[in-house]
Amino acid sequence: MSLFHVLGFGVKIGHLFWMLCCWFVSWFVDNGIEDKSGLLVGSVGDLEKTKMTTLKKKNKMWFWNKISSSGLKIPSFSYQFLGSVKFNKAWWRKLVVVWVVFWVLVSIWTFWYFSSQAMEKRKETLASMCDERARMLQDQFNVSMNHVQAMSILISTFHHGKIPSAIDQRTFSEYTDRTSFERPLTSGVAYAMRVLHSEREEFERQQGWTIRKMYSLEQNPVHKDDYDLEALEPSPVQEEYAPVIFAQDTVSHVVSLDMLSGKEDRENVLRARSSGKGVLTAPFPLIKTNRLGVILTFAVYKRDLPSNATPKERIEATNGYLGGVFDIESLVENLLQQLASKQTILVNVYDITNHSQPISMYGTNVSADGLERVSPLIFGDPLRKHEMRCRFKQKPPWPVLSMVTSFGILVIALLVAHIIHATVSRIHKVEEDCDKMKQLKKKAEAADVAKSQFLATVSHEIRTPMNGVLGMLHMLMDTELDVTQQDYVRTAQASGKALVSLINEVLDQAKIESGKLELEEVRFDLRGILDDVLSLFSSKSQQKGVELAVYISDRVPDMLIGDPGRFRQILTNLMGNSIKFTEKGHIFVTVHLVDELFESIDGETASSPESTLSGLPVADRQRSWENFKAFSSNGHRSFEPSPPDINLIVSVEDTGVGIPVEAQSRIFTPFMQVGPSISRTHGGTGIGLSISKCLVGLMKGEIGFSSTPKVGSTFTFTAVFSNGMQPAERKNDNNQPIFSEFRGMKAVVVDHRPARAKVSWYHFQRLGIRVEVVPRVEQALHYLKIGTTTVNMILIEQEIWNREADDFIKKLQKDPLFLSPKLILLANSVESSISEALCTGIDPPIVIVKPLRASMLAATLQRGLGIGIREPPQHKGPPALILRNLLLGRKILIVDDNNVNLRVAAGALKKYGADVVCAESGIKAISLLKPPHEFDACFMDIQMPEMDGFEATRRIRDMEEEMNKRIKNGEALIVENGNKTSWHLPVLAMTADVIQATHEECLKCGMDGYVSKPFEAEQLYREVSRFFNSPSDTES
């Protein structure tokens, strides 16, 4: 119990006490309690004495009525008045005694109350712990009992149901030993066969041993030290026997023993076969181990018997008896060892079938706390009763809380008046603040509704034309395009999707402010995302002549699990800033594991210009992560990530203008820019880096930067993902479609800058091309001259080509051996040109304009080498055949006020065989969907003029409900309604609005699903498959 509860309780008691005091004092005043000053007025006349007495009484009554009526505060004049009153000393002492006695009683009651609460909590704790142990023991026993019963079916099937039997002692022993983990509570399993007296001689001859009596003549169990199977007597003559023929190794000593020769076992066996259920014995010392245990027995029948079979029928159908031996002491001890609190309480298990004489099955009589909890145990045998009794080992602790609380109440009583005054004042102030907050809350809710509606409207209006562009590009991908055209379309699609994601930043800002921004957990291709981001900035980098490059370490898995959209958003923001402020040099994006920080290219500080991508100096990269909390002060890792996690570190390095020192402290502040001229010169809102920092934090990472004015900036962030590679999936460095014609080819890269050469090596090896890097042209020619391997192409950087092209081409013209490889020029700008006169006598080089991307490289090499084989576009999602089977012949109505969206949606559905009808408004949709009609589904836009999709859907549902009532009342014929007894057309919302509130409104107005624009095959399949199961549904 917290201090606040104690104070609150004290305030309530103090208030009650103050009211009692007021009542006592009022009673004293009413009874004419006078001070000694009344004795001094003897000379005054009776009339004057009467007037003075009456006046005093009126003053006293006014004072105490004011106090008792308010009961909340004591004004300063009340203290003065109280001090002026001369009470009789005897009555004052009585009042003090009443005060003391009252609070002593309150303290005693408080002590008793808290002590009883502690005792109740102790009882509840004991009950919970005891019930938990009883439940675990009961559950584990039931599991073992079910497996024993299953073995009885196994015996019936493979021993008695097979001729010859498929089970012998060796097979049974091996099987039970290997499956013992399924019966953790049993110490052994044995099977006894039913043998009639007439069959005994033949049975003993077949088995090779004599049926022996289980116990001695005194019916006492044999001690483990005296146990000798040969010394046991043969079983006496009786009508039938139950000798054990199969036994687990742990109880193999019971083979040949007659289970009917023991009193307890005989009753157990007879009851099991007559009832058809599992039967338990009373606890008894087990043979040989002499430990306390029970035997669970199931009868094995010749055939399956109905549940209502009579005992006589069951006896006649009995083949034998399967028993499981449970060592009670061991199984309870093993159970308690699994619990961390096993030393806290004492556990006793009893067989209480005979309530007057319970049998202790487990436990000791160690003295403990007198508190006891009894939990029933149900072991499947209704005739035997068991229970678990639990007690605490330690005595209850001293009630410190009760003593401290009761003492505190006495102290609090002296401050009751002040506490009441402060409390009432606080309550009054809180009530006023609460009223103000209610008013502000109403205003905020109204503003939030308006804001949500505004975001929904603006989001829809902006997304509608953009989705039309993306939809048309998707339809264009289904036409006959060559590889280059496909690359152009993919680039346009990537740019469009990136634009939509940038629009989403406006919506994300609202989520960030409310703290509701969440990340997805999906499988994605990291290298593919980097290629898409490069496509966004390739045009601008080529126009500026800035080299844009990406390098991803081969130690980074091909597939990761995380939020690809947010990761792309971070990269887009950082690279967008770099391309905005960089006029020359390079922008270099690297992705490594954190483990590689101090290795080779990612561990260097890039202090030497020759080690950079473009040869220009850059900001110290290591300074961008030196303040990360994940690393210690000396730069080494201070943590070890868990094995399934992939901890990436991504750096975006540029040679731009840099960030002024005075502006670096506010770089991540929302809506803050370096200076007022930045927004005029370069544009932007100033929220990109702020959103990026928030997203990095959600990815369990950190972000930092290092910047030097007039040199450049390097932004570095970390992010934690999960490994998306399947266990059986082989590593494939090329995540683009595999072009088999490049496999086995070899290329020589001529570049004297190691960082830039490694980027070229990275991209070409993704296509399966083996790459050799040399710094000069002479070394490339020497490599060709050696001729150890065939070189298919020579890649030359434009910087080297401009400097050494004359000598290089002359040497190629002199030696025909040098003409076989294809020349490829790697340029940074689209304006790069090659003199035709210079290349006389040789094939002009293929020009590849950076940034390098796998799809662009593949398309250019296919065209330049003449080996291109156009592959059909790869569609993700479910196979087209599945969607075609679902939509073939379906009549579908599409409702949208935008003609472009109508064309896109109609084209997407017609591609899968649907019969599409278009409507431009909700009013027309209502007229087309008035029952009876022949439509199978409707795709409804939400925001439309005249009547939106919500209202149109409500009216459609009203028409269907009215028609269903008419059919039910017989006012409309089923034949006239297409043999339909109930009308409910699947209506799917079709909109670009992705706000959650809009989704909820769709379902509320009667829509059945939600499809975002433009259609994605996977989402379309997921929605329509809920309503269309097979083409036969159309016919029906």
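Each residue, glycine too, has its Cβ placed from N, Cα and C.
Unsubstituted: the structure retains its original residues.
According to Swiss-Prot:
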- 163-389: domain 'CHASE' (DOMAIN)
- 457-723: domain 'Histidine kinase' (DOMAIN)
- 746-865: domain 'Response regulatory 1' (DOMAIN)
- 891-1028: domain 'Response regulatory 2' (DOMAIN)
- Pro243 to Ser: In ore12-1; delayed leaf senescence and abolished cytokinin-dependent phosphorylation activity toward ARR2 (MUTAGEN)
- Thr281 to Ile: Loss of cytokinin-mediated activation (MUTAGEN)
- Asp448 to Asn: Delayed leaf senescence (MUTAGEN)
- Val449 to Ala: Constitutively activated independently of cytokinin (MUTAGEN)
- Ser713 to Phe: In ahk3-4; reduced sensitivity to cytokinin (mostly in roots), and impaired cytokinin repression of several Pi starvation-responsive genes and increased sucrose sensitivity (MUTAGEN)
Query: Of the mutagenesis positions Pro243, Thr281, Ser713, which sits closest to Val449 (mutagenesis position) by Cα distance?
result: Ser713
- line: Quick note, Thr281 (mutagenesis position) and Ser713 (mutagenesis position): C-alpha atoms separated, nearest Å, by 83
Field: Model confidence over the domain 'Response regulatory 2' (891-1028), averaged pLDDT
entry: 85
Query: Could you give the Cα-Cα distance between Ser713 (mutagenesis position) and Pro243 (mutagenesis position), in whole Å?
result: 89
Field: Alpha-carbon spacing, Asp448 (mutagenesis position) to Pro243 (mutagenesis position), which is rounded to whole Å
entry: 83
- prompt: Near Pro243 (mutagenesis position), which residues of its chain come within a Cβ-Cβ distance under 8 Å, counting only those 6 or more away in sequence?
  reply: Ala192, Met193, Val195, Phe203, Gln207, Ile211, Ser235, Ser256, Leu257, Asp258, Met259
Query: Near Val449 (mutagenesis position), how many other Cβ atoms are within 10 Å of its Cβ?
result: 11
Query: If you count other Cβ atoms within 10 Å of each one's Cβ, which of the mutagenesis positions Thr281, Ser713 has the most?
result: Ser713
Task: Kindly report the helix/strand/coil residue split of the domain 'Response regulatory 2' (891-1028) according to DSSP, in that order.
output: 60 helix, 24 strand, 54 coil
Message: According to DSSP, does Val449 (mutagenesis position) sit in a helix, a strand, or coil?
response: helix
Helix, strand or coil at Thr281 (mutagenesis position) [DSSP, three-state]: coil
Message: Please count the residues of the domain 'Response regulatory 1' (746-865) that DSSP assigns to helix (H, G, I), strand (E, B) and coil.
response: 56 helix, 25 strand, 39 coil
